[in-house]
Amino acid sequence: MASSSLPNLVPPGPHCLRPFTPESLAAIEQRAVEEEARLQRNKQMEIEEPERKPRSDLEAGKNLPLIYGDPPPEVIGIPLEDLDPYYSDKKTFIVLNKGKAIFRFSATPALYLLSPFSIVRRVAIKVLIHALFSMFIMITILTNCVFMTMSNPPSWSKHVEYTFTGIYTFESLIKMLARGFCIDDFTFLRDPWNWLDFSVITMAYVTEFVDLGNISALRTFRVLRALKTITVIPGLKTIVGALIQSVKKLSDVMILTVFCLSVFALVGLQLFMGNLRQKCVRWPPPMNDTNTTWYGNDTWYSNDTWYGNDTWYINDTWNSQESWAGNSTFDWEAYINDEGNFYFLEGSNDALLCGNSSDAGHCPEGYECIKAGRNPNYGYTSYDTFSWAFLALFRLMTQDYWENLFQLTLRAAGKTYMIFFVVIIFLGSFYLINLILAVVAMAYAEQNEATLAEDQEKEEEFQQMLEKYKKHQEELEKAKAAQALESGEEADGDPTHNKDCNGSLDASGEKGPPRPSCSADSAISDAMEELEEAHQKCPPWWYKCAHKVLIWNCCAPWVKFKHIIYLIVMDPFVDLGITICIVLNTLFMAMEHYPMTEHFDNVLSVGNLVFTGIFTAEMVLKLIAMDPYEYFQQGWNIFDSFIVTLSLVELGLANVQGLSVLRSFRLLRVFKLAKSWPTLNMLIKIIGNSVGALGNLTLVLAIIVFIFAVVGMQLFGKSYKECVCKIASDCNLPRWHMNDFFHSFLIVFRILCGEWIETMWDCMEVAGQAMCLTVFLMVMVIGNLVVLNLFLALLLSSFSADSLAASDEDGEMNNLQIAIGRIKWGIGFAKTFLLGLLRGKILSPKEIILSLGEPGGAGENAEESTPEDEKKEPPPEDKELKDNHILNHVGLTDGPRSSIELDHLNFINNPYLTIQVPIASEESDLEMPTEEETDAFSEPEDIKKPLQPLYDGNSSVCSTADYKPPEEDPEEQAEENPEGEQPEECFTEACVKRCPCLYVDISQGRGKMWWTLRRACFKIVEHNWFETFIVFMILLSSGALAFEDIYIEQRRVIRTILEYADKVFTYIFILEMLLKWVAYGFKVYFTNAWCWLDFLIVDVSIISLVANWLGYSELGPIKSLRTLRALRPLRALSRFEGMRVVVNALLGAIPSIMNVLLVCLIFWLIFSIMGVNLFAGKFYYCVNTTTSERFDISVVNNKSESESLMYTGQVRWMNVKVNYDNVGLGYLSLLQVATFKGWMDIMYAAVDSREKEEQPHYEVNLYMYLYFVIFIIFGSFFTLNLFIGVIIDNFNQQKKKFGGKDIFMTEEQKKYYNAMKKLGSKKPQKPIPRPQNKIQGMVYDFVTKQVFDISIMILICLNMVTMMVETDDQSQLKVDILYNINMVFIIIFTGECVLKMFALRHYYFTIGWNIFDFVVVILSIVGLALSDLIQKYFVSPTLFRVIRLARIGRVLRLIRGAKGIRTLLFALMMSLPALFNIGLLLFLVMFIYSIFGMSNFAYVKKESGIDDMFNFETFGNSIICLFEITTSAGWDGLLNPILNSGPPDCDPTLENPGTNVRGDCGNPSIGICFFCSYIIISFLIVVNMYIAIILENFNVATEESSEPLSEDDFEMFYETWEKFDPDATQFIDYSRLSDFVDTLQEPLKIAKPNKIKLITLDLPMVPGDKIHCLDILFALTKEVLGDSGEMDALKQTMEEKFMAANPSKVSYEPITTTLKRKQEEVCAIKIQRAYRRHLLQRSVKQASYMYRHSQDGNDDGAPEKEGLLANTMNKMYGHEKEGDGVQSQGEEEKASTEDAGPTVEPEPTSSSDTALTPSPPPLPPSSSPPQGQTVRPGVKESLV
């Protein structure tokens, strides 16, 4: 019966939990001995067995699996035998606590004293596993943390400290007593988390009893106690696991990053060394106080021969005192280092930098550019040494305040160096930082998959058990019934089976220890009951009580009333009304602003009361209609009631001061929109989902932030207090310091936001460089890069496009759509009725209903009333499902919903019954309904027409792609248009119907001429040259726009040329447009989006041309129209394939990007309104206009006091430019906070704000920081990352749509395919032949050794180090030493180059790396030679620097060695084409915006971010500014001056010399639109596409590198092959095969002894016992990847490919295989043996016969019979020796393989043989005869 099979799967019950006794211990020891013996046996017999693993669901720390039921109370807290079969022969036991958690202990004596049975240890274990114990420890840790945050702890805190130490010591003692110290598994120190405890406690005692000097540094170690929380909270360990995993995975990326940064830092060091110290120094110096005229002498210093000369200030004669006309007191050093002589810009701490090249920054009059003083930012920003350069580049890579570094460098070195920054931002910043993201995301995804798989497995196991159990139960029932029938009495009790408690066999296949029986039935039934109960959250009496109290059905009239209310409240129109109210309410809240009139304020407050009333009424009515019991079952209703209650509370407390924040809760009503707005709903869900997973992560983040905040406070707090004067001129603590916990926390949070460098400078200034760098970079790397990226990875994983595309749940209509459907139906009804009236016949309602369909049903406009999401095309994978779901609605599929169910009501509630299912995703037509469907739903005309897509990559008339008419299938078109050169019709059919005059007969007369003309035009337009010409014109006209800068007025010639050119371009484009109209016809031209774009841009040109003729060119509107010419470059879009691809991808993503954008705006709206509530009108301050200092509140307290001072003239009551005075400005402020640019000023203003119209006071409102912290977490981290999510998702979807190449392969096949793809493209290279010459040969051997390569690598590293040692201002000695070292390196590398060329001869240049080396060597030598020339003759030092960079090329050779780095670079290489396209698009956007910026902001006042170098005056400057903002850096600074709209901020009447433009004011509205749109386009879209591509390719690259066989393995195979096949014949001898496969490296290697293995590979052989390389590689690949039946077809295709690539293989056909060969050998040996035996027997017989013959020779008495026999005997054994010899030799020839004798023709083969082997080609005389021909059919099968 079933009982035999059941033991494996019967779930174990609580009876399996047996106490651990000395007998159990003895049994374990016994099993251990047996296991050891078994392993020994297996080892001797060479039996491999799978490795046993512990069961994952029985790990320590997890809960006892459900299957075991509830453990009885008596087994709780006592040692039990281990349940896991893995530990059956290991000395362990488990203990369960009340929460059913498993604790595993070692059964050896703890601390050598306490056995598992000793009373002390048992007590310790009981304490350790108790829930209260961990609770107590947790509380202790938290209390301890609170004490740690005190910046000035009271005196008694010392004793508290001792208490904590005591508690921790006690905890560790308990653990050691229970577990043992460190010898066995599961002891105290075997758990890494306990190392933490141990070190913390040790440190506590050490610091107490040993005086170690700097205590504060050691005290900081106590902070690690906070990490202990991780051990106590269960979910945290997994997240920390994921973090640690991702850090391991990051190693490659980290190495690559450090390497790249080092290379970049070296480049920076060589290029900009010492540049940042060039300052504007007052020149010439004043001789004495009276003689001031001397340095006011104009002619002297503006003398051009001095100014701008690179080297004059180094000239010693000037520095010597004698040259100063006898004034020997002048001290040059002191003069140039005195800050008083430097030129400072207003409000800046650092002197103005300058440079000596023409495009660098220049000094104002009276100043010269001299290298003096220290570097900017306390001297910490520089490229003077390698370390500072590295820091600068790391900062650049993390994009922190990099605009400052960018501006300083460009000012000092010149604008051309922008290229350096472009490379680093794109390669370093975007690429490397996103690689880190990619790695973290992958690590997280892998971890997730693993857990999911594990759960799945358990689930399946459990299901199987249930199945078995059910069967078992049935069988038992049957047995019982049978028994009852037989015996006639009741069978009592369950029969109990004896079975293994584990319900599973040991992994080794042997049963585990025998255990007492346990009943399967009870176990499962218990488990089932438990599951049932788990689903019910509360005890049963609770439900009874709830039913009584919360369901109101008292009397019949009430129930009736309730029903009526229900019908009203649940009506779709009510929902619509409520939604409209929500929107209106939001509008009302958003209309608050400052300053607001009394009346407006009253209107708003009344409005608020009305809305509160409406929402309260809705809630009350719903409560009545649904009963509280039902009402509170729905999440939305709970949400509503919460908000309504809050609104009412807020009304009650309206006048209480400080509770205005409660008003912000009304904003949550906005979220009610989510009910009817799927995207918002989905987004809230995504955030909800990720908050679950993020809960733990946030905790980890909080712990990290806490730890670092405390560390910072402990380490640096005092220093900030003591050395504050170094960083603050007024010696007050700055806003960012670490003197108390809150400020320390803010600094750490700021670092997490990616802003670390500025606070780090302060810290380094007060507390020393080493400590600050360490702490800050740790926070940066751990917090920002790893944790925040994990955050993003989680978001991405809980995000998926499917949810975006079709999130309308179950396709249920929401009430809004029903309501709107009804309204549309009503309008249709009225329309039909009125039309009827107009036609003079009155239609009855029935007729109208017949024509329209039911209300809300398939009405006229039903198509439009479909919800947005339904129109959107579902992603391919959901397609089937989606189609079904739409058809289900209509009742057209036999889905779960039968058509009958779709009764009349469903029709009414379903306004989108007519949706037709889209066919394939690529087709734009809607599917045509079949006839029955058309009859069923009256289908309006306009829906039946296929929709023409807006953008269509293929059919762009205005692009080079061939034009295909949109309406027809290509096949039809081909039939109608044989040459494909027929123009389409000009007008649509509808036009021709309306105006018959448009119809032209093209068969005769003028019509025919017209047709000929159109065909001619068509030919012209379709010609390639025409297209090329137009592209050229577009580029030229775009280029012309770049010249129209502020200097155009002064350059008359250029201006005139441009004016004429502009006209020419306009005429050309008009001509092009007319040609296309004639050629394509209006219909085609105007149905193409790209053509519309051309049309509009040409229109702009025409209008400005006409205005010029009429003389209106100076009119305002015309001028602003002219700025639209900036859009010209857009026409290039459709003409460049690469850009068009990107644009199409982007356009595809626009719907979902817009969706997310809208949702973000809603999300931000809440924060914006909250900001207006909190800060409107509070940012104003009173300022002294001369010193621009803010008055203290003791002087000026509010606006009126300020105004009373104003008449003195020097006082102004002004506002911060970016503020919260209304919702619009609130949005701008939030954008600045979210991009972390300009957020400081906003935060400072918020923190200082008091009340409306009051003077702010320093940090009076400190906790307003939290508003920003919360916004940054939700508004910035979440919402901005959602953009990345959407874009990446869309990207993947589109890839699925278009690139589904490998969708039709199984996973196995994909692996093979990829391996083969690499394989087929390679063929063995002919190795470079060893030279014949003896000396050359020796050199060759030396050069090709691996040791040689390695030593060169080491030298390259050393060279890198010597380059790093260089510094600015190094001593002459150091310069000489470095020069000599460099010389040595150049000699060595030149030597290497020469040696290689000598040894490899002309083959040297066949290897890419060698060419690279050669170029580097040449450049190094040239650089060395030129450096002397440069010092002698003044060539620009820039050239000199660039030449020195050549040396860095040598470092790049290191990449050859590292495999992991190669993968990453491979990913970069793979993404390059796509990135190039995106770069082009980005440049296009920048180009258009810079033209626009030049025409709008060229004359803006120079302040904050706009100055003499960074402005919109010329095209170059604009591009530089826009490049900066592409990463959103510094856009606040550029926006600030543009926000000046009038005096006193700027002067609208100011004259700008050289032009007739007046004023230096900006245009705030245009400025804000300009910057916000640019940031959204470039930063959010383009940059995120960059990220998406990198993630994508990184995944591909890692997949390739993680595949069992990579490129490298094949490379290695061919490298080894070259040694065995020096002539590249592609064949090797069978005899050498064994050595060959042994020489390979893993995974292809087959180590010796490998003869048998090779035979089983069954390799094909050709005459001469040779084997082809590809066959070997195929076989080895198969060996590594495992065999799969699908291989053969694939192999076939691969072979064909290889044949095509390598013609040499075509010539051979294999005639046998190694396996066959072996079989033949075996046969041959057998035949030989048999034949030898036969010969032996014969010779024995012969001998005996001869002997007898000789005996009986004379005897003639032999009978006749004997004579006959003798004859035969003679024949056989007689004197025919020779013949026998020949015969035997022939036979042996045929069979044997060892002796190769004379060739013999093979015998004819039987048919089965022919099937096995192809017919052989004629054999060359040298080769041995073909084998395998003589083997009888069936031999192969019989022999192995």
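Cβ from N, Cα, C; glycine included.
The following features are taken from Swiss-Prot:
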VARIANT   Val120 to Ile  In strain: COP; prostatic cancer cell lines
MUTAGEN   Tyr401 to Cys or Asn  Strongly reduced sensitivity to tetrodotoxin
VARIANT   Gln916 to His  In strain: COP; prostatic cancer cell lines
VARIANT   Ser1202 to Cys  In strain: COP; prostatic cancer cell lines
MUTAGEN   Tyr1379 to Ser  Become sensitive to the spider beta/delta-theraphotoxin-Pre1a, which inhibits inactivation of the channel
MUTAGEN   Asn1380 to Arg  No change in sensitivity to the spider beta/delta-theraphotoxin-Pre1a
DOMAIN    1720-1749  domain 'IQ'
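Annotated features taken from Swiss-Prot, shown on the structure.
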{"residue": "Val120", "record": "variant position", "contacts (Cβ under 8 Å, 6+ apart)": "Leu114, Leu177"}
{"residue": "Tyr401", "record": "mutagenesis position", "contacts (Cβ under 8 Å, 6+ apart)": "Arg395, Glu755, Ile757, Glu758, Ala1529"}
{"residue": "Ser1202", "record": "variant position", "contacts (Cβ under 8 Å, 6+ apart)": "Cys1182, Phe1191, Val1196, Val1211, Trp1213, Gln1255"}
{"residue": "Tyr1379", "record": "mutagenesis position", "contacts (Cβ under 8 Å, 6+ apart)": "none"}
{"residue": "Asn1380", "record": "mutagenesis position", "contacts (Cβ under 8 Å, 6+ apart)": "none"}
* What three-state secondary structure does DSSP assign to Ser1202 (variant position)? -> helix
* To do: Check the domain 'IQ' (1720-1749) for me and report the mean pLDDT.
  => 87
* **Per DSSP, three-state class assigned to Asn1380 (mutagenesis position)** => helix
* For the domain 'IQ' (1720-1749), residues assigned helix / strand / coil by DSSP -> 30 helix, 0 strand, 0 coil
